[in-house]
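The next block holds one structure in the form of structure tokens; read it before the comments.
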Amino acid sequence: MDPKLGRMAASLLAVLLLLLERGMFSSPSPPPALLEKVFQYIDLHQDEFVQTLKEWVAIESDSVQPVPRFRQELFRMMAVAADTLQRLGARVASVDMGPQQLPDGQSLPIPPVILAELGSDPTKGTVCFYGHLDVQPADRGDGWLTDPYVLTEVDGKLYGRGATDNKGPVLAWINAVSAFRALEQDLPVNIKFIIEGMEEAGSVALEELVEKEKDRFFSGVDYIVISDNLWISQRKPAITYGTRGNSYFMVEVKCRDQDFHSGTFGGILHEPMADLVALLGSLVDSSGHILVPGIYDEVVPLTEEEINTYKAIHLDLEEYRNSSRVEKFLFDTKEEILMHLWRYPSLSIHGIEGAFDEPGTKTVIPGRVIGKFSIRLVPHMNVSAVEKQVTRHLEDVFSKRNSSNKMVVSMTLGLHPWIANIDDTQYLAAKRAIRTVFGTEPDMIRDGSTIPIAKMFQEIVHKSVVLIPLGAVDDGEHSQNEKINRWNYIEGTKLFAAFFLEMAQLH
């Protein structure tokens, strides 16, 4: 049998079986004939969808390295996306975001944010999709097995920078829209897009734009969808209802600006590095428990219902450990690992600026060093309170050393955690769409990382926000050999199409 016909038959069978099963659900079913046509279209055109992803991955839209060449690529990427949406019939505005001021005093233009609209039927609900088209730095010499900017398919895996974070999911949503358009079918819901090009650099100036547009562009929005994270397994889909926040700290210890010769001064100084190592060592113990007094005060007590949520999640610990390439985790059970990723704060030490870190030997005593660490915050933790607790703790530890050096603590980043109500109607619609496409219940997960835009939308726009990831846990976003599986990309396109139909049932 032709492989395409086989995929079509499998999709049709899954749809028919699941539509028969749907009598147990409270919401009406989407039109089965339309769903079948859309799925067939997506299967038949999947090679075209992969080709478009290849074209988008080829644009080196790196927002992290503030150099003119990459900034030009970012502008090109946003122009390509705007043109794609216009060809679908969307009303598109590319909003000028002004300049980005760099630490060295220079400035670079910020790529425009795309605000696009498809449909304005007052009888339909309006769903707004957020995505970003900038990527982390990538270089073949960093350990990539393929050119990071040439999408390469190996055993069903599509390797390339941005394939899963976030160009693939953005295109999956666009592909779902294009399927309805190609079949000359009305979109089940009104759709809006907000697409940026600076997420990897901290979404520069985006919050100001969202605030400015809350009573215009966002005024008719009923629901917001983000697809910018991963499943917790390789094969089972998930819905994300919470993320951790992030407080990033720097602690500077200084004797003088110049380094010292260890033969001349070793043994007669309060060495800044020794002070700093003691400070960093006071933050967290060998079991991962944070030693800062008061840090756990706002962490909500664990409930039986929450424990049952963790038990229901599919997580193969051996698979997870192998895909992570670590010998052992701090905890031995699925439930403990999930809780310490999602519902408890964590503290990570990232590096020391000013220390000798090159090959060879260099017998200097650094005159000034800066330690860098961050705390991932969980819901109900307060960023300002954490800043005070950390500063107070480090000052207390430093005072006991009786050092003549100077210590300065600063929090350079303070991003809030986010959590949503999983009984919200949008979440129930997403669950039904996942059942239709994948034939299984989704894992209801949180994300241990930080996605500031979710909290931003929740606080400014005051609408339901859901994260619907498409990529597998081993996609390697931000790392070498980032990929998205062809299966995830294509089935994710179907998921968004089914989601449109489910959301239509809410109005």
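Yeah, the Cβs are placed from backbone N, Cα and C, and that goes for glycine too.
Positions annotated as active site by Swiss-Prot: Asp134. Around Asp134 (active site), the same-chain residues six or more apart in sequence whose CB sits under 8 Å from its CB are Ser61, Asp62, Ser63, Leu74, Met77, Pro111, Glu196, Gly197, Met198, Glu199, Glu200, Ala201, listed in sequence order.
Glu199 (active site, proton acceptor): 23 other CB atoms within 10 A of its CB, across all protein chains. Look at Swiss-Prot and you will find Glu199 tagged as active site, proton acceptor, backed by similarity to another entry.
Asp228 (Zn(2+) 2 binding site) falls outside any helix or strand according to DSSP and counts as coil. Counting every protein chain shown, 25 other Cβ atoms lie within 10 Å of the Cβ of Asp228 (Zn(2+) 2 binding site). Per Swiss-Prot, Zn(2+) 2 binding site is recorded for His132, Asp165, Asp228, and the stated evidence type is experimental evidence.
Of all the Cβ atoms in the protein chains shown, 16 others lie within 10 Å of the Cβ of His478 (Zn(2+) 1 binding site). Residues annotated as Zn(2+) 1 binding site in Swiss-Prot: Asp165, Glu200, His478.
Around His132 (mutagenesis position), the same-chain residues at least 6 positions away in sequence with a Cβ under 8 Å from its Cβ are Asn166, Val170, Ile195, Glu196, Gly197, Met198, Glu199, Glu200, Ser203, Asp228. Annotation of the mutagenesis experiment His132 to Ala in Swiss-Prot: Loss of activity.
Record note (Swiss-Prot), mutagenesis Asp165 to Ala: Loss of activity. The unchanged residue is displayed. Note on Asp165 (mutagenesis position): other Cβ atoms within 10 Å of its Cβ, all shown chains, come to 25.
In the three-state DSSP scheme, Glu200 (mutagenesis position) falls into the helix class. Experimental mutagenesis at this site is recorded by Swiss-Prot as Glu200 to Ala, annotated: Loss of activity.
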*If you measure His478 (Zn(2+) 1 binding site) to Asp165 (mutagenesis position) at Cα, how many Å is it?*
8
*Counting every protein chain present, what is the number of Cβ atoms, excluding its own, within 10 Å of the Cβ of Glu200 (mutagenesis position)?*
19
*asked:* Can you give me the residues near the recorded Zn(2+) 1 site, meaning same chain, not Asp165, Glu200, His478 themselves, Cβ no more than 8 Å from the center of the site's Cβ atoms?
replied: Val135, Gln136, Gly162, Asn166, Glu199, Glu477, Glu482
